[in-house]
Amino acid sequence: MTTVVVHVDSKAELTTLLEQWEKEHGSGQDMVPILTRMSQLIEKETEEYRKGDPDPFDDRHPGRADPECMLGHLLRILFKNDDFMNALVNAYVMTSREPPLNTAACRLLLDIMPGLETAVVFQEKEGIVENLFKWAREADQPLRTYSTGLLGGAMENQDIAANYRDENSQLVAIVLRRLRELQLQEVALRQENKRPSPRKLSSEPLLPLDEEAVDMDYGDMAVDVVDGDQEEASGDMEISFHLDSGHKTSSRVNSTTKPEDGGLKKNKSAKQGDRENFRKAKQKLGFSSSDPDRMFVELSNSSWSEMSPWVIGTNYTLYPMTPAIEQRLILQYLTPLGEYQELLPIFMQLGSRELMMFYIDLKQTNDVLLTFEALKHLASLLLHNKFATEFVAHGGVQKLLEIPRPSMAATGVSMCLYYLSYNQDAMERVCMHPHNVLSDVVNYTLWLMECSHASGCCHATMFFSICFSFRAVLELFDRYDGLRRLVNLISTLEILNLEDQGALLSDDEIFASRQTGKHTCMALRKYFEAHLAIKLEQVKQSLQRTEGGILVHPQPPYKACSYTHEQIVEMMEFLIEYGPAQLYWEPAEVFLKLSCVQLLLQLISIACNWKTYYARNDTVRFALDVLAILTVVPKIQLQLAESVDVLDEAGSTVSTVGISIILGVAEGEFFIHDAEIQKSALQIIINCVCGPDNRISSIGKFISGTPRRKLPQNPKSSEHTLAKMWNVVQSNNGIKVLLSLLSIKMPITDADQIRALACKALVGLSRSSTVRQIISKLPLFSSCQIQQLMKEPVLQDKRSDHVKFCKYAAELIERVSGKPLLIGTDVSLARLQKADVVAQSRISFPEKELLLLIRNHLISKGLGETATVLTKEADLPMTAASHSSAFTPVTAAASPVSLPRTPRIANGIATRLGSHAAVGASAPSAPTAHPQPRPPQGPLALPGPSYAGNSPLIGRISFIRERPSPCNGRKIRVLRQKSDHGAYSQSPAIKKQLDRHLPSPPTLDSIITEYLREQHARCKNPVATCPPFSLFTPHQCPEPKQRRQAPINFTSRLNRRASFPKYGGVDGGCFDRHLIFSRFRPISVFREANEDESGFTCCAFSARERFLMLGTCTGQLKLYNVFSGQEEASYNCHNSAITHLEPSRDGSLLLTSATWSQPLSALWGMKSVFDMKHSFTEDHYVEFSKHSQDRVIGTKGDIAHIYDIQTGNKLLTLFNPDLANNYKRNCATFNPTDDLVLNDGVLWDVRSAQAIHKFDKFNMNISGVFHPNGLEVIINTEIWDLRTFHLLHTVPALDQCRVVFNHTGTVMYGAMLQADDEDDLMEERMKSPFGSSFRTFNATDYKPIATIDVKRNIFDLCTDTKDCYLAVIENQGSMDALNMDTVCRLYEVGRQRLAEDEDEEEDQEEEEQEEEDDDEDDDDTDDLDELDTDQLLEAELEEDDNNENAGEDGDNDFSPSDEELANLLEEGEDGEDEDSDADEEVELILGDTDSSDNSDLEDDIILSLNE
């Protein structure tokens, strides 16, 4: 209560003083008493604030660090009074010439520095710094010391320090001499008085060290030696505690650090809470530790009054001036200048090191504030290599370790150790100290990491990050259980608590926690990198002991070992490849025991959502790098296959597989164009899927890092782990992620490397037969996409990465195809098979055709007599021009340059395989420019038919013979090439042999044969056994055709039905479907009658198909007569747009779904009264079961619900979060027999409610449908076999299309539907060329039939059971406009659009455009929405008129189905050929299809409903 009163008094007194100042200001009164009293108030509250033991490096405004503290309130009161602050600086400091007033003002300014924006004061107020320099040199006490302290605040700004270099050089020397004098006076006074210090009790330290409370940390970091250059220091130091404040800048301690690295503040209560969390975590993990707070309570015999001078300090008043205060303020000035290289000689010359050794000894100073300031100055000097080396050599480290803890000075030690760690030479000397000294250093730093202020913890963590490269430090860290201590830093973070994520924390505390996470992950990465190198040495030494060789001697423990990222990757690859199957690695075992893999995965998942945190990317990357190193151990890999609790987008806890988090990051889902993160994530995947499936035998002898430890080995365990990882990566859509990364183009500087890594992961994954089968059917291989990617790098400067990508891509092709390839060959799997057939084909041609060509050539060159002789001798026909027309194109096409390269591929394969005998019989010879192959010699001779070229005496060339092997010539040519380039040294004997057998020119028959083989290679379906080729007519292998193949011409097929029912031969039905479903004729348009804009959203035919059911955007259901076009009924079903309609087959029930209103879906009765039977509140999509229609399946997000139609009860819920694919437009559906369900890309058994199989995900939206044949599943572009779960085909044209089958299941409609939101809509419009069109496909072989462009965006489409009509919901509005005017257009299937229809439609579109232009000119002032409405309305009315006129005859001819069939038959007899074909085909389909409807009284039902 007293404290509260005092606080209130302070606040009130300051307010009173300000009021008094306002009265007396300008009246000539003496202001010194007012300013002095203000200073006393501020100093008193500063001491109270410091009693809370705040972080001494926390440079935030005190009111921000502790909103309850009175110091913050007082500072705010002062800063709000602009008049007073301006007078304080301008009048009392800058312009006044009265020393007492100057002194009082400087004292107050010094007191309020913790809340002051120093840059504003010292940079914007000209002349103030000059005044301070003058006073610091010449003024009397205490003004001289106050101005020196204020200059310390000014010099924190680097720009100011740079502007006053000369003044600083002079003043530094002056104050150092003063410091030396004051220190000597202090020593002399102490010796004179002989008074013992309060601390001089015994040789024991004042505050005994609690060894058990010391926690340990580790990390490894490439050491950057800091020479003291300001900018280098600021670049390397990744630690700061500055948070932006309205009044205050960073303190000098942080001027060498990154300013955005934010402020860390921990008040007393927060510290106690953190320690409590820490203790709980340790108890939970099963480790014992004493409470660090025991230090005071149990281990000290002294009272707090005696201890406080060494813990928080007591002397916060600046008057009267004492030597301690003067020394403290001088050190405050020197601290920001300590890091400047140009001032180092002055510091060295004037004995700064000896001074600092004195000041950091609390036994000498008896003032923790003075010692703390000295430690800050010492830290800045330690940036210099020379000073740091001398400091270590003269026992400086031991002096630091004598500083008692906990205390403010101990936190200062943390910064000294951190800065010292940056100096590699100095750290080497530290590591060469006696073992107990280095042990104390590690121990002390571990205590700082666990029990110090937040800044001390951060400095200690960073110290270990750098020093893990020294093996001596690493070993001591492990000895003191450092890994657990380090991990506890993040395991106790509130922001990783999934329940509240630190909801009660302030922004500063959240930022501080994130900083802790970042620094800890960085230290963990360095720790495991250092251990990885040690483990690699152990494995190599074991291998060398086993297989012989010289042992590798490790580097001395006091030497730093730093490694590049490439070296780390190589180490991981070596351990995975050559390490034992049951690799035992102590750090990984400890990490596993502490459940830290799940912890890191949670951190990655949560950190992905730290959108405002500047180091979010670094934090995630460090954590990923740790996991990458750890995944060299199979046990850790298996941890990634386990479930982890993470937060979803809504903030609720969900369970997901660890590898899915990694895959999400690799895909770039959270970090757009951050290549480093993607590469780290890919490295984890590579480590998991690229391990050896069979280990080298000698490795089995090496079990562990320590010779003593032997583990039982299961030879199958590594294969089991590998197979499990393949499966878990595949089941979490790893194939999709990796394939998407193969075509990545951004960021351009790293795209090639990301491609290479993704391809490497695919190579490892493709060893799984399941994955291999799926990949082989994807466009990547089936359409040569991977060869296109191999042609050019994304960035020419990254060719080395592209070469790696090509290497892995070639390996991937070899794995998938089963055949070796030459890198860079443009080949798909189909081409490989084709090339194999071509290579085996025997090429022959008529002899006389060649002679005719020769004769024609001779005539064209004017050699008529020779031609005549040839004609007589060869008995050729006399007419020279008979084949000239055929000859010309053959000659023109004979250039080998323009021919396909496929035969060369086959030849390349054969050459690589080296099967000379086989090649001799089958491999083709490429046309080459080098001389003709010589006869085979020596080892190159091949068995087989004799080579005609061997005997030049034979006059007649045999054309029908086995083709010579190209390998003879190729082999010799390879030898010659190597010789020419100096890569192969021939012996003189071989050279002479080659000279004797110079290659002869290619023979004419070899040129002709090669030309014909190239022609044969162009055949779509080449056959191995061919008839003789003609030189005058292009060769074409016949298409594969069955004996009873139906003719393509419809009339011929119709005539053949008598012989070959039922479709006129094999594939007749397919030809019929191609004819019918490529023709659609618009016949009528349905729109809402009384509305300005029509708003249909979905459509369905009624059971007997006399009516068209249309859902509107207002939730109404409207029924239109198909034949008259009149609206027959209207019902209010929902309060939002209807998205789906499905009537039952008997017409008695109807399912509807809406966008957002409750209920989302409903089941309606349509017998005597239209009423709601059941509602499905949360299911956004519902449909009937296929076979019996006794159940309804509803979809809610990723969950499927099955309901009973009679009772409405929920029968089953089908959902497994571990298998979820999270398709955006998931729609659960039954298979044709109702015993299987496809939901979210997962196949379920309805009877057992168990998931059967998860189909791989290759798109984000479409969840898939069953083919009506019940044997296949179609998910977007992929066709899956239900019996084997193999991927059968990919149909790129189906991308992002909704699939609708006709009643017989023989034809498939695909339409890209409108997206739910505008972003998706624009994305899909850009992605797909079919936004305003629908396509038809043959549902038996998935070949496209036709693309019908309706020139408007499609919302929905449906077809009737007889394949007569197709209804399409089209948006009449502009593509770019936000307004929507949707109508339902009815198309007649199998009818061609008439020419007059097309002309009228073009005229109508032109008129619409003209009207829009006129309206824009006339109605500039009209409201935008009204303008759009009017235009669309006028255009639509006119279009309706045109359509009605155009389709009048058709409308009159409408009648029930029997009459329609009769009309079609009549038209088929009299019509022209094309129309006859179409009409007959329509009759054919309708004749074979029968309706299964049970409702013969549909008209009566509709009438009764209306009544």
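Backbone N, Cα and C define each Cβ position, glycine as well.
Under the heading domain 'Chromo', Swiss-Prot lists 562-593.
Sequence annotations record features per position, and here Swiss-Prot assigns domain 'LisH' to 846-878. When pLDDT is averaged over the domain 'LisH' (846-878), the result is 82.
The note that Swiss-Prot attaches to the published mutagenesis Lys194 to Arg is: Abolishes serine/threonine-protein kinase kinase activity.
In the shown protein chains, 15 other C-beta atoms lie within 10 A of the C-beta of Asp361 (mutagenesis position). Looking at Swiss-Prot, you'll find the mutagenesis Asp361 to Ala noted as follows: Abolishes serine/threonine-protein kinase kinase activity.
All protein chains shown were included, and the count of other CB atoms within 10 Å of the CB of Lys363 (mutagenesis position) stands at 13. Experimental mutagenesis is annotated in Swiss-Prot for Lys363 to Ala, with the remark: Abolishes serine/threonine-protein kinase kinase activity.
Quoted from Swiss-Prot, the note on mutagenesis experiment Arg1247 to Ala is: Loss of interaction with DDB1, no effect on interaction with TET3; when associated with A-1283. Long-range C-beta contacts of Arg1247 (mutagenesis position), restricted to its own chain and to partners at least six residues apart, with a cutoff below 8 Å, comprise Asp1235.
In the three-state DSSP reading, Arg1283 (mutagenesis position) counts as coil. Counting every protein chain shown, the number of other Cβ atoms lying within 10 Å of the Cβ of Arg1283 (mutagenesis position) is 8. Experimental mutagenesis at this site is recorded by Swiss-Prot as Arg1283 to Ala, annotated: Loss of interaction with DDB1, no effect on interaction with TET3; when associated with A-1247.
In this structure the C-alpha atoms belonging to Asp361 (mutagenesis position) and Arg1283 (mutagenesis position) are separated by 81 Å. DSSP assigns Lys363 (mutagenesis position) to a helical segment in the three-state reduction. With helix defined as DSSP H, G or I and strand as E or B, the domain 'LisH' (846-878) counts 25 helix, 0 strand, 8 coil. If you measure from the Cα atom of Lys363 (mutagenesis position) to that of Arg1283 (mutagenesis position), you get 84 Å.
Broken down with DSSP, the domain 'Chromo' (562-593) shows 22 helix, 1 strand, 9 coil. In the three-state DSSP scheme, Arg1247 (mutagenesis position) is classed as coil.
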